[in-house]
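Colleague: Positions annotated as GTP binding site by Swiss-Prot: Ser23, Gly26, Lys27, Ser46, Gly72, Asn126, Arg127. What Swiss-Prot notes for the published mutagenesis of Gly28 to Asn is this: Constitutively inactive (GDP-bound) mutant. Increased lipid droplets accumulation. Taken from Swiss-Prot, the feature Mg(2+) binding site covers Ser46, Asp69, and the record attributes it to similarity to another entry. Quoted from Swiss-Prot, the note attached to the mutagenesis of Gln73 to Leu states: Constitutively active (GTP-bound) mutant. Decreased lipid droplets accumulation. Annotated domain 'SOCS box' per Swiss-Prot: 175-228, in sequence order, evidence recorded as sequence analysis.
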Amino acid sequence: MGSQGSPVKSYDYLLKFLLVGDSDVGKGEILESLQDGAAESPYAYSNGIDYKTTTILLDGRRVKLELWDTSGQGRFCTIFRSYSRGAQGILLVYDITNRWSFDGIDRWIKEIDEHAPGVPRILVGNRLHLAFKRQVPTEQARAYAEKNCMTFFEVSPLCNFNVIESFTELSRIVLMRHGMEKIWRPNRVFSLQDLCCRAIVSCTPVHLIDKLPLPVTIKSHLKSFSMANGMNAVMMHGRSYSLASGAGGGGSKGNSLKRSKSIRPPQSPPQNCSRSNCKIS
C-alpha cells in the first residue's frame, strides 16, 4: 500500500495486482491496452512474466497499479507462488470463447487459497469482442462469481471496454478492506479536478464519455471517476459489469437516462466500440 506523505510521489496509493489464468486467455492483451502504462520491469529477470504499471483515478485519489502477468503454463506455477507474495489483488482471467479456460478457474482459485489466502479477487471474462464465438454464457459466469464472492466483469481490450473499470473496482475493494473510508474524510474540500470530473460525468452517460473531444487518459479518468462514485448507474447490474447488463436497466434507472439525454444536444447513436475494426455481437 502506498503512503500519502511524500510530495515527490506521483500517486497516493500503490497496489500490486496479479493477472492469473490459463495461457492464451489474453492477459497480455489487457496489459497492452493500458496506453498510459510503463512496461519496464523493476527486476532483472522477467522470463515468463509480463509487467506493467498504470495510474487510475479513484475518488480524486491517484492509485498506481503494478500489474504482473505470470504465464498460465503449468511450469510457471512456481513463479506464481513466488510473485503472489505481497499481492493485494488478483484478477482471474478466462477467455469467453474457450470453455476450457473457464473450467480452469477452479484450479487457480485453489492455488490462490493456498498461496495468497484472503487476497481480494475478481473474475474477468476476456475478449468480449468475440461474443459471436462465445462458449461461456454470461449468466453462468456471473453465477459462478457470486458463488465464490467475486465481482464479475466481461472486458474487451480491443474495444477499450471495462478494462479500466475492472481495475478501478478491484482497487476500491482493496482500499476499502484496508480502511480507506477512515482516511478519506467525507467533509474534505474537493479539488478543482474533482469538481470538473463531477460536472462532466453528472450529465454524460458513461458509454458516451469516449465520444468527448478529450485525450484518452482524461477519458479513462472520467470513466473511472464515474464508476468509483456510483454515477451513471444505468450501466450497472448488481455488482457485475458487461454488455448484457447494460440492457437490463429499467424503471427509475431508465427514466434517469432519458433525463440525462434530454438536456444534451442531438447526437449520433452511441457505438459500442471506440475503434472501427471492432464489432461486438
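Heads up, the Cβ atoms here are built off N, Cα and C, so glycines get one too.
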Colleague: Between Gly28 (mutagenesis position) and Asp69 (Mg(2+) binding site), what is the CA-CA distance rounded to a whole number of Å?
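Modeller: About 7 Å separate the Cα atoms of these two residues.
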Colleague: Among Lys27, Arg127, all listed as binding-site residues, which has the most CB atoms within 10 Å of its CB?
Modeller: Lys27
Colleague: Counting other CB atoms within 10 A of each CB, which of the binding-site residues Ser23, Asn126 comes out lowest?
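Modeller: Lowest Cβ count within 10 Å among the binding-site residues (Ser23, Asn126) is Ser23.
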Colleague: Please report how many Å separate the Cα atom of Ser23 (GTP binding site) from that of Asp69 (Mg(2+) binding site), as a whole number.
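Modeller: It is 10 Å, counting Cα to Cα.
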Colleague: Can you grab the distance from Asp69 (Mg(2+) binding site) over to Lys27 (GTP binding site)? Cα atoms, rounded to a whole Å.
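Modeller: Cα of Asp69 (Mg(2+) binding site) to Cα of Lys27 (GTP binding site) measures 7 Å after rounding.
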Colleague: Calculate the per-residue pLDDT averaged over the domain 'SOCS box' (175-228) and state the result as an integer.
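Modeller: Within the domain 'SOCS box' (175-228), the model's average pLDDT equals 68.
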Colleague: Between Gly26, Gly28, which of the recorded positions has its C-beta surrounded by the fewest other C-beta atoms within 10 Å?
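Modeller: Ranked by other Cβ atoms within 10 Å, the recorded positions Gly26, Gly28 bottom out at Gly28.
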Colleague: Sort Gly26 (GTP binding site) into helix, strand or coil using the DSSP assignment.
Modeller: coil
Colleague: Which of the three DSSP-derived classes (helix, strand, coil) applies to Arg127 (GTP binding site)?
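Modeller: DSSP assigns Arg127 (GTP binding site) to coil.
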